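Everything on this sheet refers to the single structure shown next.
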Amino acid sequence: MCRIAGAPRTLLPLLAALLQASVEASGEIALCKTGFPEDVYSAVLPKDVHEGQPLLNVKFSNCNRKRKVQYESSEPADFKVDEDGTVYAVRSFPLTAEQAKFLIYAQDKETQEKWQVAVNLSREPTLTEEPMKEPHEIEEIVFPRQLAKHSGALQRQKRDWVIPPINLPENSRGPFPQELVRIRSDRDKNLSLRYSVTGPGADQPPTGIFIINPISGQLSVTKPLDRELIARFHLRAHAVDINGNQVENPIDIVINVIDMNDNRPEFLHQVWNGSVPEGSKPGTYVMTVTAIDADDPNALNGMLRYRILSQAPSTPSPNMFTINNETGDIITVAAGLDREKVQQYTLIIQATDMEGNPTYGLSNTATAVITVTDVNDNPPEFTAMTFYGEVPENRVDVIVANLTVTDKDQPHTPAWNAAYRISGGDPTGRFAILTDPNSNDGLVTVVKPIDFETNRMFVLTVAAENQVPLAKGIQHPPQSTATVSVTVIDVNENPYFAPNPKIIRQEEGLHAGTMLTTLTAQDPDRYMQQNIRYTKLSDPANWLKIDPVNGQITTIAVLDRESPNVKNNIYNATFLASDNGIPPMSGTGTLQIYLLDINDNAPQVLPQEAETCETPEPNSINITALDYDIDPNAGPFAFDLPLSPVTIKRNWTINRLNGDFAQLNLKIKFLEAGIYEVPIIITDSGNPPKSNISILRVKVCQCDSNGDCTDVDRIVGAGLGTGAIIAILLCIIILLILVLMFVVWMKRRDKERQAKQLLIDPEDDVRDNILKYDEEGGGEEDQDYDLSQLQQPDTVEPDAIKPVGIRRLDERPIHAEPQYPVRSAAPHPGDIGDFINEGLKAADNDPTAPPYDSLLVFDYEGSGSTAGSLSSLNSSSSGGDQDYDYLNDWGPRFKKLADMYGGGDD
């Protein structure tokens, strides 16, 4: 049929509202589903529709739930929906022969969930109208009429239609291309037009899904659609003439892909894990499982429902859990969850679309694993009512007893972990109970020393609890309390001194043999008959001794407060007390002697060395006194000069500045520079006072205008100490030893040079009597000889006719030899290097000395040797028959040869 895009609603005739709702009864009880029970509502109306006229009624099922649903029409300008689902006409308009299509939306006000249903309104046919077109006829979409000029004025066109969308189901089986609508312009009667469509699905990706016949305007789809990929296509239709000029304004064409139930629900996880505490009441939330469906969630195809297919194990009830069919929330519906009996439940969950319709809906399953978590519903119970243990006295951190308990709760959880406490029998807190994290046992431990002589046994009352309180309604049984009997074992303890340290006050200077005090040690083992012996452990100055039996301490030397072993007037000595127990034990005690000072040290001058100028002005010497005693046996001091020698008071004068300082000055106008020893009498304030003549070494020197000595040497340089003298002597001795070693080394070096040979042994050295022999050639260059001269010895010329160039190099030249300077005498054997260098220089300057860079010709000795080889040259007699004594006459060069053959029997 024809859909006029530009036709106004006022042209639709009003027909009586006739609702045709057909629901096929299948004989089965359908499951309740929320939403519209029908996919499409249709009504046949009269030609004229009046404002406020009820047209039809749409039903909405909320499955007995009090949903507040609000209705809305896709064409609010023409239709409205009342709260009860009645559809009214907003205005009056004639209903045309074509169908009027629109959508009705229902939305939950609370959850914002939305449903929709299609409504088709058709006009009741009349006798004068053409019969209805066949169903296979294609719907047309006509371009709206344009504004046109008429009699020089513009005419307004009537309000255009908003073209309803085209609904096209997904997964259509064709055949393809499948015709949808025909797009046409009213101007095709006068012009030759060309039609085209643009937009995604046509000329934009994905391209080629929709095509249009450019001449007829037939719009077709070329392949099945998938709503899950693209749910809506928005195309634009164009009409141009054959020259490409736009004839009509483009119109929008919306193609909705209608969802089909082609996707099964998919769970987000195949295995869901949840937990619930044991003993939970019915209605306790456990977990939520969720599945999704790729189909339209606002249609039945995407509306899921959940249910539990099975539960394992089925104890104590086969229906311990239930699931909300819409949300997937799993809750408990029965009591009796006990982890000690069933620790885990496995549920098979099914999700079905089509609102759970088992006939038409698609389903999928997942597994829900529910773990029953432990609660503290089982208190710990001791395995015995009384536990026993023992501990040696004075021992700490010792495990006395091991307490064992049983707990049926899950191990290593707060409901199983035991916490022990001592409820009685330990008022002073000498014991503590630790928990073994692995075995959950209680370890009774001693944390404070126990004295056998005070407590021989303890009876403790202990209680066992958990780290978390017991579940509501659970009480601790009597087995959660036990008794621990601890026996204390007597051991040999250390003797001890009281008080320790012991402090006494004594004057220094006590003579040896003076009894100071008695140290007495006590043995805490009252029930053991033991003897104590005393020994000295520490006595830094070795002043004391102790009686081994009674502990009496006596001096063996004079006590001196000024000793370096006395710190802050206190002398410390340590003594040891040992018993004869098994094993023997010992204890230490300290004696502190506070030494009172006596005036036993005379004062000394300080400093002991000073310097002054030769004249009284401009400086003087400030002195003080050093006294190792303390007040009142020290200062104030009195300073004076002795009467003898008389030069002291003649040259010097001393003035007391205060009780601790005095000033020494020159009394005469000039004193020659030098070192002077000035005796000074110093008296302290002790009772009786103690005096001392102390020597002050004064260096008198020449001074500059500032009163400073111009001498470089200090007073210490006036004399050498013993150490300096020893150092100087050692340096002198070391220097002498080095010189002596150098002389010995030089002499030995000279001897080695005399004994060293140049080319031969020292005994063969004949440089004092040089012998000259004929030389047969030079160095390497004379080895390059002519083999032909050796192979043809007959061609050798006589000496008289030999050319000069081929004479033997070892022959003396015939002409007069040039005179060369006579070589100097051989140098001393110690300077072998100089001797070799001089000989080399002389040989280089001698033109007659071989070798020459020339051919060497040797004398011809005849041919035809009777000896075929060197081995054939054998003496007619043995070596013993020959006399080699003549070798001794050949000189030192043949001495070795003479020794070899003339050595007699050797």
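Backbone N, Cα and C atoms are what each Cβ position is placed from, and that goes for glycine too.
Residues or ranges marked as Ca(2+) 1 binding site in Swiss-Prot (evidence: experimental evidence): Glu170, Asp226, Glu228, Asp262. The DSSP secondary structure for Glu228 (Ca(2+) 1 binding site) is coil. In the shown protein chains, 15 other C-beta atoms lie within 10 A of the C-beta of Glu228 (Ca(2+) 1 binding site).
The domain 'Cadherin 2' annotation in Swiss-Prot covers 268-382 and is backed by sequence analysis.
Mean pLDDT, taken over the domain 'Cadherin 3' (383-497), works out to 91 on the 0 to 100 scale. Residues or ranges marked as domain 'Cadherin 3' in Swiss-Prot (evidence: sequence analysis): 383-497.
Under the heading domain 'Cadherin 5', Swiss-Prot lists 604-717, citing sequence analysis as support. Note on the domain 'Cadherin 5' (604-717): DSSP counts are 9 helix, 51 strand, 54 coil.
In Swiss-Prot, a mutagenesis experiment is listed as Trp161 to Ala, annotated with the note Loss of dimerization; when associated with E-173.
Trp161 to Ala or Tyr appears in Swiss-Prot as a mutagenesis experiment; the accompanying note says: Loss of calcium-dependent cell-cell adhesion.
Under the heading of mutagenesis, Swiss-Prot lists Val162 to Ala and annotates it as follows: Decreased calcium-dependent cell-cell adhesion.
Following the DSSP three-state reduction, the secondary structure of Arg173 (mutagenesis position) is coil. Arg173 to Glu appears in Swiss-Prot as a published mutagenesis result, with the remark: Loss of dimerization; when associated with A-161.
What Swiss-Prot notes for the published mutagenesis of Ala237 to Met is this: Loss of calcium-dependent cell-cell adhesion. Non-local neighbourhood of Ala237 (mutagenesis position): Ile141, Phe143, Ile183, Tyr195, Ser196, Val197, Ile212, Gly217, Leu219, Pro250, Ile251, Ile253, each in the same chain, at least six residues away, with C-beta under 8 Å from its C-beta.
Its Cβ taken as reference, Ala239 (mutagenesis position) is surrounded by 22 other Cβ atoms within 10 Å in the chains shown. Among the mutagenesis results in Swiss-Prot, Ala239 to Met has the note: Loss of calcium-dependent cell-cell adhesion. The residue drawn here is the original one.
In Swiss-Prot, a published mutagenesis experiment is listed as Asp262 to Ala, annotated Abolishes dimerization. Within 10 Å of the Cβ of Asp262 (mutagenesis position) there are 14 other Cβ atoms, across all protein chains.
Under mutagenesis, Swiss-Prot gives Asp293 to Ala with this note: Severely impaired the binding of calcium to all three sites. For Asp293 (mutagenesis position), the number of other Cβ atoms no farther than 10 Å from its own Cβ, over all displayed protein chains, is 24. According to its DSSP assignment, Asp293 (mutagenesis position) is coil.
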Nearest of the mutagenesis positions (Ala239, Asp262, Asp293) to Glu170 (Ca(2+) 1 binding site), judged by Cα-Cα distance: Asp262
8 Å Cβ shell about Glu170, Asp226, Glu228, Asp262 centroid, Ca(2+) 1 site members excluded: Asn171, Leu225, Arg227, Leu229, Val257, Asp259, Met260, Asn263, Ala294, Asp295
Residue pair Asp226 (Ca(2+) 1 binding site), Asp262 (mutagenesis position) - Cα distance, angstrom, rounded: 10
Sparsest-packed among the binding-site residues, when each Cβ's other Cβ atoms within 10 Å are tallied, from Glu170, Asp226: Asp226
Nearest-integer angstrom distance between the alpha carbons (Cα) of Asp293 (mutagenesis position) and Asp262 (mutagenesis position): 10
